[in-house]
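Chemist: Take a look at the following structure, please.
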Amino acid sequence: MPVAHVALPVPLPRTFDYLLPEGMTVKAGCRVRVPFGKQQERIGIVVSVSDASELPLNELKAVVEVLDSEPVFTHSVWRLLLWAADYYHHPIGDVLFHALPILLRQGRPAANAPMWYWFATEQGQAVDLNSLKRSPKQQQALAALRQGKIWRDQVATLEFNDAALQALRKKGLCDLASETPEFSDWRTNYAVSGERLRLNTEQATAVGAIHSAADTFSAWLLAGVTGSGKTEVYLSVLENVLAQGKQALVMVPEIGLTPQTIARFRERFNAPVEVLHSGLNDSERLSAWLKAKNGEAAIVIGTRSALFTPFKNLGVIVIDEEHDSSYKQQEGWRYHARDLAVYRAHSEQIPIILGSATPALETLCNVQQKKYRLLRLTRRAGNARPAIQHVLDLKGQKVQAGLAPALITRMRQHLQADNQVILFLNRRGFAPALLCHDCGWIAECPRCDHYYTLHQAQHHLRCHHCDSQRPVPRQCPSCGSTHLVPVGLGTEQLEQTLAPLFPGVPISRIDRDTTSRKGALEQQLAEVHRGGARILIGTQMLAKGHHFPDVTLVALLDVDGALFSADFRSAERFAQLYTQVAGRAGRAGKQGEVVLQTHHPEHPLLQTLLYKGYDAFAEQALAERRMMQLPPWTSHVIVRAEDHNNQHAPLFLQQLRNLILSSPLADEKLWVLGPVPALAPKRGGRWRWQILLQHPSRVRLQHIINGTLALINTIPDSRKVKWVLDVDPIEG
């Protein structure tokens, strides 16, 4: 009897075997309903079908129901998901279900759902409306129904309610019916509807190069300075793709930040543009997903998880702001959407465009190795003038709310000229260091030349590279000052302390806390554009693609947090943030200014960025990473473990380290650091520790991990901790 090997959404790296009853057939990629646990049925996805099982056949339960006649995934997405589960060492069931809309996970049909509507019956058309005058809601409802059908999901917006319609139904005056939406083929009347901008020479060259390779895999880095017209290149490439009857996937870092982008695509093309993001309800998400799969959607714009959308005939993938860290999932299945998008493009044999003003070092490394091709856009639209740059030395300055006196003076000047000011504060990813405010001394580990991380709760300094520790000094060993401060300031604290400095000036704080509610970001941005807010306080969210014509002063307040972080990636993140931020000032014919506050104005990173630009920084950083044998020249895997008592996690990781180093696959090129506390050592009441594995060969490191995972359950403490694997981590 055939055996179905079924993936279930459980945290176990295996499939489960079920018998297929006589007469029941199923294909890999189809959903089934199966018994699981005590008196419980679950939805599963068939990974394969065979005639054998590791268990005796008489011990296997049978599949209850097959939900699909054809796989819910296209062939290319199926291959992508199976490969990704293996590469990221994540349970196959969790991976497959992550890629499905919630309603499909729950067993809903993978087809356009019938759309229900109310209509007036023959009796309802003939009855005297005055007979309902004692029930005004019913009278209103029937009068409306006589004008035509009313869709069920529209009732909530009307003057009457569902109860009135149900009452009319009991009287035989109205009823419910349904119809399945017909497929509409946009290809029959496709045309470019919006206004085309004339491409400059660089843009035209880029579009032509990509078009010439349209029928095979090619990866293109579109490196364009802020305001150089990358979106116009995307639009022109999509014109060519849609003209061939193919579809396009456009991925963006934060869907809430790009209402302008969506509008530009919808205005440009006389074809359906669907949007996939976390703000959609379940029905909207399923509808967009199905339209992409059946070819009804010409363009899908979405965030990270949109990568797994099935397409009938995909012709190109665009990754906008490809350097953005939000493409990396940080919880659960820790995949990187940019990297998987390249795999998908290769599998589908189509071009992929990676666009950025500040490309990731991994992407630039692939360009150096001839895996990707480089296209440059160097001219800003309208020949806008670059912002004037200032570095303010904070040493010995009496700061207010984290602002130097010179910055406060500049802010007043710009505000008096009826302009707007942005203050950037970006703690995320920058580990706190200990700094002397008077002389600029930074607490540094003597064993490995990295900066100590300040642990406030334990009141000690700890090196996250070699694990050496020391108490927090009472005074600066360089100048004797007792003014030792942790680097960093919070946006909320800044907002509160700015108010008395600028009385009567409207202040708007834009960060994760203030924009979590649906529509909150759009509302705040509209207020900014109306001039309702004069001072904007924000994190890196504000650096992503917004155009603020009245912003003429931009200041970065916590530069030192990036310069002296324990995370080797923080310099790259800061360089990207600074370059993006500098493009926010003075974009509408007004001269812009950018101010950086630091205790170390002579720092080489600042000097390179200010006077040579991001490209020079990236070249220098890649050379340094190569010399230090850090990614992208080597591969990293982090194993994190956590517990409630701060005992089992480090013990488990030490046992795991011993297991790895004793493996016959481990060679002299494998480097293992730890166990050390995670950069955020305590979260949610749990203590977090980690070990880092590094190897110059990605393939070899994968083999080592595979061999280790097969034996991990032999470690005594493995069941006393929660542990996760992070392949190609982007945070220390």
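Heads up, the Cβ atoms here are built off N, Cα and C, so glycines get one too.
These figures come from a predicted structure and were not determined experimentally.
Take a look at what Swiss-Prot says about it:
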DOMAIN    211-377  domain 'Helicase ATP-binding'
BINDING   Gly224, Val225, Thr226, Gly227, Ser228, Gly229, Lys230, Thr231  ATP binding site
MUTAGEN   Thr226 to Val  Strong decrease in ATPase and helicase activities. Does not affect DNA binding
MUTAGEN   Lys230 to Asp  Loss of ATPase and helicase, allows assembly of primosome and replication of phiX174 DNA, does not complement a deletion. No change in DNA binding. Partially complements filmentation and UV sensitivity, loss of recombination-dependent DNA replication
BINDING   Cys436, Cys439, Cys476, Cys479  Zn(2+) 1 binding site
MUTAGEN   Asp438 to Ala  Binds and unwinds replication forks, strongly impairs PriB binding, PriB stimulation of helicase, and DnaB loading onto forks. Loss of PriB binding, PriB stimulation of helicase, and DnaB loading onto forks; when associated with 438-A-A-439
MUTAGEN   Cys439 to Tyr  Defective in DNA replication, no longer forms PriA-PriB-DNA complexes, rescued by excess DnaT
MUTAGEN   Cys445 to Tyr  Defective in DNA replication, only forms 10% PriA-PriB-DNA complexes, rescued by excess DnaT
BINDING   Cys445, Cys448, Cys463, Cys466  Zn(2+) 2 binding site
MUTAGEN   His483 to Ala  Binds and unwinds replication forks, strongly impairs PriB binding, PriB stimulation of helicase, moderate decrease in DnaB loading onto forks
MUTAGEN   Leu557 to Pro  In priA306 (srgA1); suppresses recG deletion, increased resistance to UV and gamma irradiation, assembles primosome, replicates ColE1 plasmids. Slightly reduced UV resistance and increased SOS induction; when associated with a priB deletion
Chemist: Among the binding-site residues listed here, Gly224, Gly227, Gly229, which has the most company in the form of other Cβ atoms within 10 Å of its Cβ?
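Modeler: Checking each of Gly224, Gly227, Gly229, the winner is Gly224.
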Chemist: Here the recorded positions are Val225, Cys439, Cys445, Leu557; which one has the lowest number of other Cβ atoms no more than 10 Å from its Cβ?
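Modeler: Each of the recorded positions Val225, Cys439, Cys445, Leu557 was scored; lowest Cβ tally within 10 Å is Cys439.
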Chemist: Around Cys436 (Zn(2+) 1 binding site), how many other C-beta atoms are within 10 angstroms of its C-beta?
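Modeler: Total other Cβ atoms inside 10 Å, all chains included: 23.
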Chemist: Taking DSSP three-state, what's Lys230 (mutagenesis position) in: helix, strand or coil?
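Modeler: In three-state terms, Lys230 (mutagenesis position) counts as helix.
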Chemist: Most Cβ neighbours within 10 Å: which of the binding-site residues Cys463, Cys466, Cys479 is it?
Modeler: Cys463
Chemist: What Cα-Cα separation, expressed in whole Å, is found between Cys463 (Zn(2+) 2 binding site) and Cys445 (mutagenesis position)?
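Modeler: The separation of the Cα atoms works out to 6 Å.
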Chemist: Three states by DSSP: which one describes Cys479 (Zn(2+) 1 binding site)?
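Modeler: Where Cys479 (Zn(2+) 1 binding site) sits, the three-state DSSP reduction gives coil.
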Chemist: I need the nearest neighbour of Thr226 (mutagenesis position) among the recorded positions Cys436, Asp438, Cys476, His483, Leu557, using C-alpha distances.
Modeler: Leu557
Chemist: Only counting partners 6 or more residues apart, tell me which same-chain residues put their Cβ under 8 Å from the Cβ of His483 (mutagenesis position).
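Modeler: Residues satisfying the criterion: Cys436, His437, Asp438, Cys476.
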Chemist: Among Cys445, Cys466, Cys479, Leu557, these being the recorded positions, pick the one whose CA is nearest to that of Thr231 (ATP binding site).
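Modeler: Comparing Cα positions, the candidate nearest Thr231 (ATP binding site) turns out to be Leu557.
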Chemist: Let me spell it out: for each of the recorded positions (Thr226, Lys230, Thr231), count the other Cβ atoms within 10 Å of that residue's Cβ, using every protein chain shown. Which one has the most?
Modeler: Lys230
Chemist: Determine which residues of the same chain, besides Cys436, Cys439, Cys476, Cys479, have their CB within 8 A of the center of the CB atoms at the recorded Zn(2+) 1 site, and list them by sequence.
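Modeler: Leaving out the recorded residues gives His437, Asp438, Gly440, Trp441, Pro477, Ser478, Gly480, Ser481, His483, Leu484.
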Chemist: Taking the Cβ of Ser228 (ATP binding site) as the centre, count every other Cβ atom within 10 Å, in any protein chain shown.
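Modeler: Its Cβ shell of radius 10 Å holds 22 other Cβ atoms.
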